[in-house]
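Annotation of the mutagenesis experiment Glu73 to Gln in Swiss-Prot: Loss of activity. Under the heading substrate binding site, Swiss-Prot lists Glu86, 112-120, 138-142, Arg164, Arg186, 234-242, 264-266, citing experimental evidence as support. The Mn(2+) 1 binding site annotation in Swiss-Prot covers His112, His139, His234, Glu238 and rests on experimental evidence. Look at Swiss-Prot and you will find His138, Glu142, His210, His235 tagged as Mn(2+) 2 binding site.
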Amino acid sequence: MELLSSSPAQLLRPNLSSRALLPPRTSIASSHPPPPRFLVMNSQSQHRPSISCASPPPGDNGFPAITTASPIESARIGEVKRETKETNVSVKINLDGHGVSDSSTGIPFLDHMLDQLASHGLFDVHVRATGDTHIDDHHTNEDVALAIGTALLKALGERKGINRFGDFTAPLDEALIHVSLDLSGRPYLGYNLEIPTQRVGTYDTQLVEHFFQSLVNTSGMTLHIRQLAGKNSHHIIEATFKAFARALRQATESDPRRGGTIPSSKGVLSRS
């Protein structure tokens with residue numbers, strides 16, 4: 001068999017005879033630019049929704065303006081001054097506070113309970129009261145509660161965007177207290193505490209029910225207080241104030257799904 005030999009130059013030389021067999025290329029003029037190498041998805045595609053990363057317009061200080069949509073108006077503060085021949089009471093409550101308590105009623109145990117209201121409700125509570133405590137604590141206890149209820153009423157305003165309802169069960173050692181409330185504008189108190197002693201320190205334990213009845217009357221809330229367990233008078237009363245504070249906090253906080261509307265099918269929550 002005879003081997004064919006070719007030089008390197010011959011191997012690299014193009015085969016003119018095979019190129020001649022190809023048809024000549026035809027150039028087609030087009031006014032459109034060539035298509036892009038990569039497919040660009042339409043921003044309206046249902047498979048890949050477009051996401052805007054544009055910054056908000058600058059504010060007065062040159063930084064992007066930040067806006068927050070809150071269904072609850074700012075500065076929900078209620079302030080009341082109540083003066084009679086028996087007592088002189090001033091109350092200021094900030095529903096959107098930080099749990100700051102500053103109370104001086106002349107009744108040490110009541111001051112301690114108002115501390116629970118502020119701390120567990122995260123309300124800022126300022127109370128000043130003087131009264132005829134040389135007789136007993138009844139008038140001061142009552143008028144402080146009346147003023148707190150009125151301050152709550154003022155702070156809530158039209159009650160737009162709030163949860164309206166609150167429910168909490170608080171334990172304190174052997175005591176267990178359940179509180180459920182509705183900022184309905186209809187005053188009612190359901191109360192079944194069984195406090196075993198007549199006094200805690202110098203405080204008459206009968207005044208606990210009278211405190212909440214007075215608060216309900218002026219605030220216009222529906223309030224139910226139930227004792228599920230408990231033997232120690234101090235524990236029962238303190239757990240009651242803690243549960244009340246937590247339930248009131250729930251009821252006054254914002255419901256973002258409500259969008260600032262009044263939480264009632266009637267469209268109004270009125271004290272009257």
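Quick reminder: no glycine exception, Cβ is built from N, Cα and C everywhere.
Just so you know, the substitutions we noted aren't modelled in this structure.
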Distance from Glu86 (substrate binding site) back to His138 (Mn(2+) 2 binding site), taken between C-alpha atoms, in Å: 10
In three-state DSSP terms, the structure that Glu142 (Mn(2+) 2 binding site) belongs to: helix
Spatial neighbours of His139 (Mn(2+) 1 binding site), counting only the binding-site residues Glu86, Ser119, Arg186, Ile237, Phe241 and Cα distances within 10 Å: Glu86
DSSP-derived class (H/G/I helix, E/B strand, else coil) of Arg186 (substrate binding site): coil
Glu142 (Mn(2+) 2 binding site) versus binding-site residues Glu86, Arg186, His234, Glu238 - nearest by Cα: Glu86
Thr140 (substrate binding site) and His234 (Mn(2+) 1 binding site), distance between Cα atoms, whole Å: 20
Other CB atoms within 10 A, centred on His112 (Mn(2+) 1 binding site): 18
